[in-house]
Amino acid sequence: MRLTYFLTVIVVATLHAGGTALATAEAPNHAAIVNVASADNVHSLDTTAEIGGRMLRKVKEDTVSKKDHEERGPGAILERQTAFVKKLFSRQNAIVNRAQGAFQRQNAFVNRDQGAFQRQNAFVKRAIQRQNHFKLSDNA
């Protein structure tokens, strides 16, 4: 069974169980809510001139909060998110740069050690060649 049919059956069953669908279908002449201001609101408007009536006070508008609450696009949110991402990447780049610097220092140390090792090997090879040369010249 498809999902749309399943959802349609659920909506119809819910409306039928709640009596919403049948009430409008069975009694089309049933009184509906009228789009007129309620009597309480009209009465309160009339009594504002009297001393005992409820009077509403005007509140000073705060321009900062008005700017914060006005509808706007996602620009401010995106600016905050991009600032956060830039800050995150700058921290990550700093960590990567430190790691690369440490790696380069380690490589320089290893290269220096390898150079010393190669020089030592060359010295040992020359010493062995000299010994072999002297042995050959002694035997001749």
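Including glycine, each Cβ sits where the backbone N, Cα and C put it.
What you see is the original sequence, not a version with the noted changes.
Keep in mind the model is a prediction, meaning the values are calculated, not measured.
Database features, via Swiss-Prot:
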- F109 to A: Impairs interaction with host ADA2 and subsequent virulence; when associated with A-110, A-112, A-123, A-124 and A-126 (MUTAGEN)
- V110 to A: Impairs interaction with host ADA2 and subsequent virulence; when associated with A-109, A-112, A-123, A-124 and A-126 (MUTAGEN)
- R112 to A: Impairs interaction with host ADA2 and subsequent virulence; when associated with A-1090, A-110, A-123, A-124 and A-1267 (MUTAGEN)
- F123 to A: Impairs interaction with host ADA2 and subsequent virulence; when associated with A-109, A-110, A-112, A-124 and A-126 (MUTAGEN)
- V124 to A: Impairs interaction with host ADA2 and subsequent virulence; when associated with A-109, A-110, A-112, A-123 and A-126 (MUTAGEN)
- R126 to A: Impairs interaction with host ADA2 and subsequent virulence; when associated with A-109, A-110, A-112, A-123 and A-124 (MUTAGEN)
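Neighbour count (other Cβ atoms within 10 Å of the Cβ, all protein chains): 10 for R126 (mutagenesis position). Shown in sequence order, the list is empty: the chain has no residue 6+ apart in sequence with a C-beta less than 8 angstroms from the C-beta of V110 (mutagenesis position). There are 10 other CB atoms within 10 A of the CB of F109 (mutagenesis position), with all protein chains counted. Recorded residues F123 (mutagenesis position) and R112 (mutagenesis position) have their alpha carbons 16 Å apart, per Cα-Cα distance. Of all Cβ atoms in the shown protein chains, 10 besides its own fall within 10 Å of the Cβ of R112 (mutagenesis position).
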